[in-house]
Amino acid sequence: MISSKNGAAMISRPVFLSDRVDEVFSRKLDLSVSSSSSSSLLQQFNKTHEGDDDARLALAHQLYKGGDFKQALEHSNMVYQRNPLRTDNLLLIGAIYYQLQEYDMCIARNEEALRIQPQFAECYGNMANAWKEKGDTDRAIRYYLIAIELRPNFADAWSNLASAYMRKGRLSEATQCCQQALSLNPLLVDAHSNLGNLMKAQGLIHEAYSCYLEAVRIQPTFAIAWSNLAGLFMESGDLNRALQYYKEAVKLKPAFPDAYLNLGNVYKALGRPTEAIMCYQHALQMRPNSAMAFGNIASIYYEQGQLDLAIRHYKQALSRDPRFLEAYNNLGNALKDIGRVDEAVRCYNQCLALQPNHPQAMANLGNIYMEWNMMGPASSLFKATLAVTTGLSAPFNNLAIIYKQQGNYSDAISCYNEVLRIDPLAADALVNRGNTYKEIGRVTEAIQDYMHAINFRPTMAEAHANLASAYKDSGHVEAAITSYKQALLLRPDFPEATCNLLHTLQCVCCWEDRSKMFAEVESIIRRQINMSVLPSVQPFHAIAYPIDPILALEISRKYAAHCSIIASRFGLPPFTHPAGLPVKREGGFKRLRIGYVSSDFGNHPLSHLMGSVFGMHNRENVEVFCYALSANDNTEWRQRIQSEAEHFLDVSAMSSDAIAKIINQDKIQILINLNGYTKGARNEIFAMQPAPIQVSYMGFPGTTGATYIDYLVTDEFVSPLQYAHIYSEKLVHLPHCYFVNDYKQKNQDVLDPNSKPKRSDYGLPEDKFIFACFNQLYKMDPEIVNTWCNILKRVPNSALWLLRFPAAGEMRFRTYAAAQGVQPDQIIFTDVAMKSEHIRRSVLADVILDTPLCNGHTTGTDVLWAGVPMITLPLEKMATRVAGSLCLATGLGHGMIVNSLEEYEEKAVSLALNKPKLQALTKELRASRLTCPLFDTMRWVKNLERSYFKMWNLHCSGQQPQHFKVLENDLEFPHDR
């Protein structure tokens, strides 16, 4: 907002009338402005003093004192025409021109008087005032000093010299001048008021108050002192006292534009914009060229959203004062808000051309660069802003956002700390810092920040929603649900809260209004996609939702595009890639250089499944680089991969652009994304395209939607070509099953029949037929649970074994099952176990029941390795077909894969009631574990390498990525040369 002189008015008696003029009036005319209007005064004069120059000059003086400057000038000029050598009249004419803001004419008439009377001290004083108003304070000071030299006891000149020194920041000299003026004239209210201004400028508010009060005591009608008192109250936040005193100032001096400007500011601060505009318009009536008044009117229109009016008034302000910095800055803001961004940039640059270190203009220009994804220039502007000001929090906040987007979480948190140092009650900064803490796993600190934000701003829906997310991440699901609902109470149209509440409810089997909520969420997603807004449903959640696969593809595309935007913020030039020459050909590499990027090299299902893969690659043909996005968790899985991979780089502390540079410097030919859209992913690295071929594999069972990912490694069952339209990548079909595991190397103990645990060890009934599902509860839905309940009711003495995954879902699941007629003892929940124990105890189940909407992938592999048959129903999306592929790769898929829920139910009941049939299937499954392709990790690695060479050879031949199938007897690959 533009601010006028809303503190102390820099007062100086702008014009001084000489003693000679006073002597003229010693013959006292019966003319009094206080008792007559200007018109009656003129009538009275015309009757009695028509040809009397002294009387006419006295009349002009009276009109001047009454504020009728134009009439005063007319009569003074009549005297001037008859007698141009009257210096007292020249002094008065100069004074009138000053009041009319015609400063050049003021100076000219005073110079004319000085040519006649060179020792006329008052003329020098008045010229000094005019030069000061023209902005030449140094010349003004010279003229004040001449006036004082000519007349050392000229108290008014000492007072006005003080105001000039104050304008130059020479506070000590200004104070001495005020004190000298008051020693000459203790009743000089101007000097008392100026001394108050000096005290205020030095932070001595009580002393300033005393000075202003003394001025009012001496002269209760002294409007400027009332105005300055009002300024003190305004700055202390006592707006009602400020309002009272500014009103008194304009009542005492109706022609007081600065007081009207400040009165308008008080009304504006009190939320009374109509009265504020009226005050600014009063100021304009007295000072039509007041840029400040136009600017302040514009600021009100801006805050009211009347941007066209705001722009018009800002332009009027600039037409009056082309060097009005705040008007350029604020006009830029208004233009930006209506989409005229290029014009806004020109305004900010114009402001900076006039004042290169203008903090608001630098920050606002930085905001635009930030929106344009020009993060380098934006950062530079924010840092430059902070170099010239210490009181602005916005540049710290924006730098924090940039640092966070670039993965520089430490600096982001430091910047948010600075925001909160400047404004400890900044709820937005608390939420943003909480988000940063949450992103790096410091959930407890995130929760504290969100709760503090809510304490400061209880109606802040975002704080409640983010608190809910942190509660969910820390396992406090019920608290999460409560907080999401509170966020939606505060803001019913809150897409992120709506979508996240739905996901949280699915995690705990809360299916009330499920269809209605999914319809609402799907509507939100489609609307966001049409508006080119990042969808509130993440791709990882979309794979488990009953939504159209094409819609899931569109969600992934939007997230991929967002990653491209993040990548562009680093401003890297395009990478140069290794030459497209076949491996082992002249000029080519001796080995294919493969890079794996993951945040899951540690205690994570990905490492449980792929632990041996990185060391199993054939070093004669392939050179493997692993890039770890997460810090060392010191687990056996991390140590194993780190020791067995040919090259292992911990890049967790590096920014994404630095990681991309390293990958490119390592001359990686094929880069594998093992995260996709899972936690810890940094897909912006792939958006920078550091490698010529980029592949999605294993971490995310769905399409990335990314133009910068060329291939998806999958298999014919999981991603048949008939469904290729729901993928953005070209499909690479590995033989058998794409889903690798390491159990043959790491979990041999499961094969020992003597190591089988007892059901009683886990509170499982020895006499019941146990169905089991070890998937997370969010993968379940009423349709499949209804089917399970039907199965339990049809199979005597049966039970369903589930995991507290999470524990908060147990009671809701039990309640739902009971409503379907299932007995309480037929539902058994146990805690989640460590990996090896989980696989060992899985053998205690008789049949595994899979979830169709999102299969058991890792858990599906677990139970098949344990030798327990699994019933699965494949649908269309990738995540719904993985379990079927696992079953097929055992060679026994026909006994476990079904085509409908009806068939699913019948298969489960049939296996439970036909003991010989189940025993035969179980025996076959257990016998196949050491020979079937599903658990042959080395065989799988060779097939994966075949796919890599096919990708590279296609690239070398100049062909675009294309769907292809890997054959185990393909002679194209080095294994078979």
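The backbone N, Cα and C atoms fix where each Cβ goes, glycine too.
Counted within 10 Å of its Cβ, the other Cβ atoms near Phe540 (mutagenesis position) come to 21, all protein chains included. In Swiss-Prot, a mutagenesis experiment is listed as Phe540 to Ala, annotated with the note Reduced activity; when associated with A-541, A-604, A-776 and A-779.
His541 (mutagenesis position) is surrounded by 22 other CB atoms, counting those within 10 A of its CB over all protein chains shown. According to Swiss-Prot, the mutagenesis experiment His541 to Ala carries the annotation: Reduced activity; when associated with A-540, A-604, A-776 and A-779.
His604 (mutagenesis position) falls outside any helix or strand according to DSSP and counts as coil. For the mutagenesis result His604 to Ala, the note given in Swiss-Prot is Reduced activity; when associated with A-540, A-541, A-776 and A-779.
Experimental mutagenesis at this site is recorded by Swiss-Prot as Gln776 to Ala, annotated: Reduced activity; when associated with A-540, A-541, A-604 and A-779. Counting Cβ atoms from all protein chains shown, Gln776 (mutagenesis position) has 19 others lying within 10 Å of its own Cβ.
For the published mutagenesis Lys779 to Ala, Swiss-Prot gives the following note: Reduced activity; when associated with A-540, A-541, A-604 and A-776. Using a 10 Å radius centred on the Cβ of Lys779 (mutagenesis position) and all shown protein chains, the other Cβ atoms total 22.
Counted within 10 Å of its Cβ, the other Cβ atoms near His604 (mutagenesis position) come to 22, all protein chains included. Lys779 (mutagenesis position) carries a helical DSSP state (H, G or I). Here the Cα atom of His541 (mutagenesis position) is found 10 Å from that of Lys779 (mutagenesis position). Following the DSSP three-state reduction, the secondary structure of His541 (mutagenesis position) is helix. The two recorded residues, Gln776 (mutagenesis position) and Phe540 (mutagenesis position), have Cα atoms 14 Å apart.
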